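Asker: A single structure is presented below for examination.
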Amino acid sequence: MSVWTTANNSGLETPTKSPITSSVPRAARSSAVITTGNHQQHHFQHVVAAAVAAATSVATGHQFQQQFPLHAHPHPQHHSNSPTGSGSNSNNSAGFQRTSISNSLLQFPPPPPPSSQNQAKPRGHHRTASSSMSQSGEDLHSPTYLSWRKLQLSRAKLKASSKTSALLSGFAMVAMVEVQLDHDTNVPPGMLIAFAICTTLLVAVHMLALMISTCILPNIETVCNLHSISLVHESPHERLHWYIETAWAFSTLLGLILFLLEIAILCWVKFYDLSPPAAWSACVVLIPVMIIFMAFAIHFYRSLVSHKYEVTVSGIRELEMLKEQMEQDHLEHHNNIRNNGMNYGASGDIV
């Protein structure tokens, strides 16, 4: 008769003949064969289970072994060629289990530590990042960004005032120099006095606006050309706000009104000796133009003030909503901390 025994610890079995002597009695031989068969069947089941576990661990750990290659030291395998020894079979199966377990442990290395990117960031990090990104437009209602917007508006006003004032004052000076008056003119003396006063006021107002623009604009241009919101406090536009508004009003409102009056008086002085109706016609045409100009100026300034008021109101509402949200978040955070403290105290972690 033949029984199955292990030839090595890799799970390969080879049938070997069990020698049976004729000197042993038949009953003893049958009991020995039954005992040996039971031991061999138990050993065969154990070896098959260990082989299946090793194959499963090798299949599942193949990907981890590619990512984390570990060079394990080979373990010496002990071969046993004993045909019937149960003790040697137990030792071989135990050695096979230890080798399989050690190989499976080497194939599954410990997971890497969590990276610093996945770790929790402190509470002040988000606030600092949001405040440092004001230049990109993410914090549009911060005091620094609002000051930067005022800086840009003041810069535009000063540029417009300087150009307008230089142009109109130059025209007034040329008109006063080029006008030709004779001693025997029929122009009323009052009209000549009005012409002199209007021309002087026109040049003085535009020169004042031009002086303010010329003095303040370089300091503002220096900060604007740096393109950095963090340097906005170095600009004098906040302290010199009233001077900038004065230059803007002198150049666009008062200066233009005086320029229209200058045209009417100049037409009267120039054409009165030649044709009095021509002088009166110039004044008649200029009256509706002056009315339209004044109406447009009033409407424009009212619209501008209304727009500023709406923007200010919307900004205040957003600030109120932001304040309420911050208070609600702070209250929720405080409640969570208190609840966690009560839970820890109840569990006995904190006494």
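Cβ atoms are placed via backbone N, Cα and C, with glycine included.
For all the noted positions, this structure keeps the original residue and models no substitution.
Annotations per Swiss-Prot:
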MUTAGEN   V174 to A  Constitutively permeable to Ca(2+) ions in the absence of Stim
MUTAGEN   E178 to Q  Impairs store-operated Ca(2+) influx
MUTAGEN   E221 to Q  Does not affect store-operated Ca(2+) influx
MUTAGEN   E245 to Q  Decreases store-operated Ca(2+) influx
MUTAGEN   E262 to Q  Impairs store-operated Ca(2+) influx
Asker: For V174 (mutagenesis position), identify the closest of the mutagenesis positions E221, E245, E262, judging by Cα separation.
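Answerer: With Cα distances computed to V174 (mutagenesis position), the winner among E221, E245, E262 is E262.
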Asker: Quick one: pull the CA-CA distance for E178 (mutagenesis position) versus E262 (mutagenesis position), whole Å only.
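Answerer: Distance between the two Cα atoms comes out at 14 Å.
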Asker: Same chain only, sequence gap of 6 or more: which residues have a CB within under 8 Å of the CB of E221 (mutagenesis position)?
Answerer: R155
Asker: Would you pick out, from the mutagenesis positions E178, E245, E262, the residue whose Cβ has the largest number of other Cβ atoms within 10 Å?
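Answerer: Neighbour-count leader: E262.
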Asker: What is the interatomic distance between the Cα atoms of E245 (mutagenesis position) and E262 (mutagenesis position), given in whole Å?
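Answerer: About 24 Å separate the Cα atoms of these two residues.
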Asker: By a simple count, how many Cβ atoms lie within 10 Å of the Cβ of V174 (mutagenesis position), its own Cβ left out?
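Answerer: Other Cβ atoms within 10 Å of V174 (mutagenesis position): 10.
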